[in-house]
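Engineer: According to Swiss-Prot, the Zn(2+) binding site annotation covers H105, C111, C132, C133. Here Swiss-Prot notes a mutagenesis experiment, W362 to F, with the remark: Abolishes channel activity. Alters potassium channel kinetics in heart myocytes. Abolishes the fast component of I(to) in heart ventricle. Per Swiss-Prot, K(+) binding site is recorded for T370, L371, G372, Y373, and the stated evidence type is similarity to another entry. Record note (Swiss-Prot) on the mutagenesis of T602 to A: No effect on the regulation of neuronal A-type current in response to activation of metabotropic glutamate receptors. While the structure shown retains the original residue, Swiss-Prot records the mutagenesis experiment T607 to A with this note: No effect on the regulation of neuronal A-type current in response to activation of metabotropic glutamate receptors. Here Swiss-Prot notes a mutagenesis experiment, S616 to A, with the remark: Abolishes regulation of neuronal A-type current in response to activation of metabotropic glutamate receptors.
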Amino acid sequence: MAAGVAAWLPFARAAAIGWMPVASGPMPAPPRQERKRTQDALIVLNVSGTRFQTWQDTLERYPDTLLGSSERDFFYHPETQQYFFDRDPDIFRHILNFYRTGKLHYPRHECISAYDEELAFFGLIPEIIGDCCYEEYKDRRRENAERLQDDADTDNTGESALPTMTARQRVWRAFENPHTSTMALVFYYVTGFFIAVSVIANVVETVPCGSSPGHIKELPCGERYAVAFFCLDTACVMIFTVEYLLRLAAAPSRYRFVRSVMSIIDVVAILPYYIGLVMTDNEDVSGAFVTLRVFRVFRIFKFSRHSQGLRILGYTLKSCASELGFLLFSLTMAIIIFATVMFYAEKGSSASKFTSIPAAFWYTIVTMTTLGYGDMVPKTIAGKIFGSICSLSGVLVIALPVPVIVSNFSRIYHQNQRADKRRAQKKARLARIRAAKSGSANAYMQSKRNGLLSNQLQSSEDEPAFISKSGSSFETQHHHLLHCLEKTTNHEFVDEQVFEESCMEVATVNRPSSHSPSLSSQQGVTSTCCSRRHKKTFRIPNANVSGSHRGSVQELSTIQIRCVERTPLSNSRSSLNAKMEECVKLNCEQPYVTTAIISIPTPPVTTPEGDDRPESPEYSGGNIVRVSAL
């Protein structure tokens, strides 16, 4: 027997650790051909230079996606025998892991927009994200959607009015963003002042102000000084009425505006006044009017337009509507249950105030909210026990949705703070750019007007002085860019003030060729980097600009372009500021307006140029194209 055990024991041990099966048959041959076939199915995915290797069968598990279908062959490169994708390799790691494990995860450190773009490119839907990451993904996506909506609203109610905006759109923009104009800001503060005055008057008119002659009882201030309070209320209601009518007239959608909460508050705030004007002196009718006057207190909600904190609180309550609904439903159930229990528990007591189940509602509400007024208390032992349970259950029911509400309030508050910070940074950045460009353009136009550029071009010894006067590197490059635009195009830069004062006149003159130093042949910092084109020698007649106009240089914002028949003209730019001999009136009733923005100046490059230049065209007239915002 021992010999038999010794014969099969090694096989049992080998089978236990997975070396060989228990069967006594011969071991099968290794799958050499299958392994070779599997190695041939190993594919390489090159994602922006990062190589990933996986099996073809792994990708073909999901044939409805890009990598699992034959569409990936469009990205195959036979030279490298790789599939190349110009995408984000960091996010692609998580996408490839989905093919390997069948679970898609969301990397919390990645941008939600970039992640959605990668999923859409590879044909994956966000709904397959694992449960461990799906809630985080939904929260980040909701925050991003709210941020984009906030940015869109900011762009729509931006500080700069678009030229295509109608008067109605401008009025609505002024109401929604009062800081766009001075008048809108003044009206904003005036309405806020009258809201405060109306609320204070509504409170003060109930304060006793002493007894009047013939009355023993003290009269409230609203009755003793009825005329003064009526005039004050009339002034407030007139302001509120004008504001409501203007908002209604300027609203993009009047139907949506009328149905909005703030519109209903505005109507409720002013409606009691107009009802009181048409009321009779009948005491029964006036009693109903006194009841309506309580709605004047709703004017305090008009402060929500002037308070960011109130708006955030409103957004929080709106976003927590489901949690608040759950809280109300839970409290209602608990109130009904405990009121019924307390009624039957106290039914046997003669001194009990629990006369009915509706009467017990007051006790359960006060107890569950942990107020405890003490006007109704249980007398029996059973009533005290159930009252204690009611108090503890109220604490639990109310405390459950509170963290959710606080979390939503904190999220909305910080999101609003970030949006304000982004708007402030954007405003400061645009202000710095405008200041830099305006200063550079003003310096350029002033130097042209004073003839400094042409004086500097007369001798090469003065170039260091010109460089020292040019200011910062940004200003130097901006001057160089303006000079290149004047050289390569038939444009001349003039300021807005001179353009308006010139009465839209342009002069043409034929002069012989001159070899005098010109603006186009400047070397050094302002030397050209652009090929020479046919040039014009006309100008807006700004040589006669008075000293006062010279001192107040406007922002460079006008380019005059004349596209007419060409005739030989002098190729010299030395007479840039010379007076014209002939003036031609232009038909400017229908000017063409185009917008252009120059943001990247061209670096200076020194290019030697000779005196042999092609002749420049002569311009006898044509339409003027004003290119603004340069």
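Cβ from N, Cα, C; glycine included.
None of the listed substitutions appears in this model.
How about a rundown of where these features are and what they're close to?
Structural biologist: Of all the Cβ atoms in the protein chains shown, 18 others lie within 10 Å of the Cβ of H105 (Zn(2+) binding site).
Note: W362 (mutagenesis position) has non-local neighbours M376, i.e. same-chain residues 6+ apart with C-beta under 8 A of its own C-beta. DSSP assigns W362 (mutagenesis position) to a helical segment in the three-state reduction.
For L371 (K(+) binding site), the Cβ neighbour count at a 10 Å cut-off comes to 10, with all displayed protein chains included.
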Engineer: Cβ within 8 angstroms of the Cβ centroid of T370, L371, G372, Y373: which residues besides those meet this for the K(+) site?
Structural biologist: V366, T367, T369, G374
Engineer: At the level of the C-alpha atoms, what whole-angstrom distance separates T370 (K(+) binding site) and C133 (Zn(2+) binding site)?
Structural biologist: 39
Engineer: Tell me the Cα distance separating C133 (Zn(2+) binding site) from Y373 (K(+) binding site), rounded to the nearest angstrom.
Structural biologist: 47
Engineer: Looking only at C-alpha atoms, tell me how far H105 (Zn(2+) binding site) is from G372 (K(+) binding site), rounded to the nearest Å.
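Structural biologist: That comes out at 50 Å between the alpha carbons.
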Engineer: Based on DSSP, name the secondary structure state of T370 (K(+) binding site): helix, strand or coil.
Structural biologist: coil
Engineer: Are there residues of the same chain, six or more positions away from C132 (Zn(2+) binding site), whose CB falls under 8 angstroms from its CB, and which are they?
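Structural biologist: Sequence-distant Cβ neighbours: H105.
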Engineer: May I ask for the distance between C111 (Zn(2+) binding site) and G372 (K(+) binding site), taken between their Cα atoms and rounded to an integer number of Å?
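Structural biologist: That separation, Cα to Cα, works out to 51 Å.
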Engineer: Could you state the CA-to-CA distance between C133 (Zn(2+) binding site) and L371 (K(+) binding site) to the nearest Å?
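Structural biologist: A Cα-Cα distance of 42 Å.
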Engineer: Using a 10 Å cut-off on Cβ-Cβ distances across all protein chains shown, tell me which of the binding-site residues (C111, C133) has the largest neighbour count.
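Structural biologist: That would be C133, with the highest Cβ count within 10 Å.
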